[in-house]
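Here the structure is laid out as structure tokens; the discussion comes afterwards.
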Amino acid sequence: MGRKLDLSGLTDDETEHVLQVVQRDFNLRKKEEDRLSEMKQRLAEENSKCSILSKHQKFVERCCMRCCSPFTFLVNARRRCGECKFSVCKSCCSYQKHEKLWVCCVCQQARLLRTQSLEWFYNNVKSRFKRFGSAKVLKNLYRKHRLESGACFDILGGGLFEPNLENEGSISGSDSTFYRQSEGHSMMDTLAVALRVAEEAIEEAISKAESHGDSLDKQNEASYLRDHKQELTEELAGTILQRIIRKQKDKAELRAEEEEPEWPRSQSGSVKARGEGTTAPPGRHKARATFRRSQSAFSFTMEDALKSGSAEAAPRSPKDRAQRLLEEAALPSWRSMDGLDGTNLAPLLQSPDGNWMTLKDGSRQPPTRLLTKPKSGTFQALEVASSVTSAYDEIGSDSEEDFDYSEALSKLCPPSQSRLKQPQPQPTQAQSSGQGPLATSPSNPEAMCSDSETSSTSSSREAGCRAKLSWLQRKAPKNPAVEKMPLQGELDVNFNPQAAGGETSDSSDPEETLRTAERRARRWRRARVGPEESNRGLPSPGAHPRALHTAQVSDNVSETDISNETQNSRSSTDSVEEKLRNRLYELAMKMSEKETSSGEDQESESKAEPKNQKGSLSSEENNQGVQEELKKKCSAVSLCNISTEVLKVINATEELIAESAGPWEIPPVSTDRENGMFPLGTDQVRLDKQLTSLEENVYLAAGTVYGLEGQLSELEDAARCIHSSTGETELADLEDQVAAAAAQVHHAELQISDIESRISALTIAGLNIAPCVRLTRRRDQKQRSQVQTIDTSRQQRRKLPAPPVKAEKIEASSVTPIKTFNRNFLLQGSSTNRPTASTGDTKDLMEPDLESAVMY
């Protein structure tokens, strides 16, 4: 696979011997490919059979997956394959000593196929080098044969194919290879090379994206590249061709500056277009007069050229000639344009189709070459052999994709300040600048059909784009506040808004990002409507030129059409382009607004705050504001969910306490309750600590359950988004994560049940939990003596914040002591007081009224 292969020095016998070797190599390759294809087919059938049989669990446990023979003790023992993980018999597998595992026969064949097919070689080397080995030798010999036989006469260029010793399939990273190829080849060969290189680049991008299987964004990128592979290939090939053509034109201009040929002047006032298409022998192709592309292809007419020639009869200075060369450099052409100088016109010969012209010389007649699409049989045979279309079918044609939106939007954008200060040019000035009146007239068919690939500095481009302005004029915004709004974003080819800093949105949910951008744009517009309407009556000095621009758009359309773009400075051009991008962004946002619902409009209108919104906010600050709003919404939702879960757990706990206390009765109000005293033998501090610890455990358990539920929901969403090509190992990892999360949820539920059992044990032991006192916030002595019931503590719990963070949960759970309770602490005292004490305790247990039993 060397860079060069020169076989020009071989004799006929040596060439014949090389051809025999190449033919034998091709035959061997074909046989090997047939054998590998049969092996692949057998493996595919075996895999399909295994996929069907593996669904039956009993068959997998009792029979061999390969030969379907049943397993028997000591006679036909089963063994587990190390690759496919299926159970196979002894006859269907072999032991690999270096790997220390059993491998079935099918997996061995798969390994052999991967080794013999050289997949790594074809994926990494052959995709980059299309022609190497025998194919490269054969191509070189064929080129040599064509050179010797003389059958390689270039139909299009009029020269011979020069032998290209470079590897045409190499993409070493430089475009010099393609430039060298295009010098000695026809444009058809150059286009074929560009298409092949573009296809290889797209395939390499797809393979790189597919290598990152764990990233959802890379998978989406790979699918997009596969779906739009043909369009992207054509676009990239066009870019490569433009670079090749630009370099060829630069070389031609340099040669023209060095030679500076003198062309005879035409003193006649009119030149008739004639269809004298003559042919010349091959020996005349070195004539000094070369063909030039017609003026109609660049929106020039013969009348305009003659007018400009008669107006400027004196020869131009070298500075004007250099300026003309710079203007011509921006025009797409397959041939040099040095001879199309308006001051030095010669008698012309026009082709029958009107697309190509040549200079007429009295002594020598130049050969006529029509560079439109040829119809000869040789050219068509070359097209079929190279499996590509002609370069002239697509290059230089008017299409919807080539339409320059920035130039078309100049009709909708106000002119620059420097343009307003210039007086309106007279028709004579417009003609002297090299642009005739027919070049900008909408009724001129030549101007309407001009090339869409000319530079933005040419006023003929504006005339060519007028036919496409109707759609953009219908979509133009009618709100002046919207027209004045400064937007900091830019647009790519697909009308995707991007930040000014160059950061692209790479989120996995493009619809959500689009809705966020739409809502933000609507808030900006509504916030700026009020201030701008108030400032409209008293315009500031800074806003006066902008309003003046808006008022004079309709009056200055003709002025901008005939003005010369080269007279404006760089700064004015940059400002116009920035305004065009902003206007195009406004159009895209207005089109997307029509698809939103009225409910979202009302919601965004109610939340709009004009005093906080400013037109000079950068895109980064706006993105930060949107992220903060999303965080607040998410925190509010999570706080609501946490509060709901905590209240459910607390209410369930209180319900268990109420049920364990027995049927409710309305006991008489005791004097101790009226005085705010606890029953005899009740340790107030101890009961409060116990209830506080129980509530903390409830909060921790509820927070753990909520966090685990969130993890489960995230795992479920990730499982739904998994691509169909996800491997078995990734699925197994996800299943392990789900099982671990489920185990944690089960553990949290066990903790909750343990807390409930402890509460019931406390109730059965005789502890009166209802008349406890909250000791969390004691600010004065009066609050300490107040008795709080379950009803009042429930109201306080509703005001509690969200449970602590995960670190605090772990610390609290590790520090929480284990409470031990004495069942006989009420039996302290004399034996005579025991019945009385037990009776009083029973009454205290029945004291909570019926209102606290209602669970809500």
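One is the number of the first residue shown, and numbering goes on along the chain from there.
Note: Cβ is positioned from N, Cα and C throughout, glycine not excepted.
Keep in mind the model shows the original residues, not the substituted ones.
Annotated features, as they stand in Swiss-Prot:
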type	residues	note
DOMAIN	4-124	domain 'RabBD'
MUTAGEN	V197 to P	Loss of PRKAR2A-binding; when associated with P-206
MUTAGEN	I206 to P	Loss of PRKAR2A-binding; when associated with P-197
MUTAGEN	L236 to P	Increased PRKAR2A-binding; when associated with P-245
MUTAGEN	I245 to P	Increased PRKAR2A-binding; when associated with P-245
Nearest-integer angstrom distance between the alpha carbons (Cα) of L236 (mutagenesis position) and V197 (mutagenesis position): 9
Euclidean distance between Cα atoms of V197 (mutagenesis position) and I206 (mutagenesis position), Å: 14
Position of peak Cβ density within 10 Å, selected from the mutagenesis positions V197, I206, L236, I245: V197
Distance [Cα-Cα, Å, rounded] between I245 (mutagenesis position) and V197 (mutagenesis position): 16
Summary of DSSP states over the domain 'RabBD' (4-124), given as helix, strand and coil counts: 70 helix, 17 strand, 34 coil
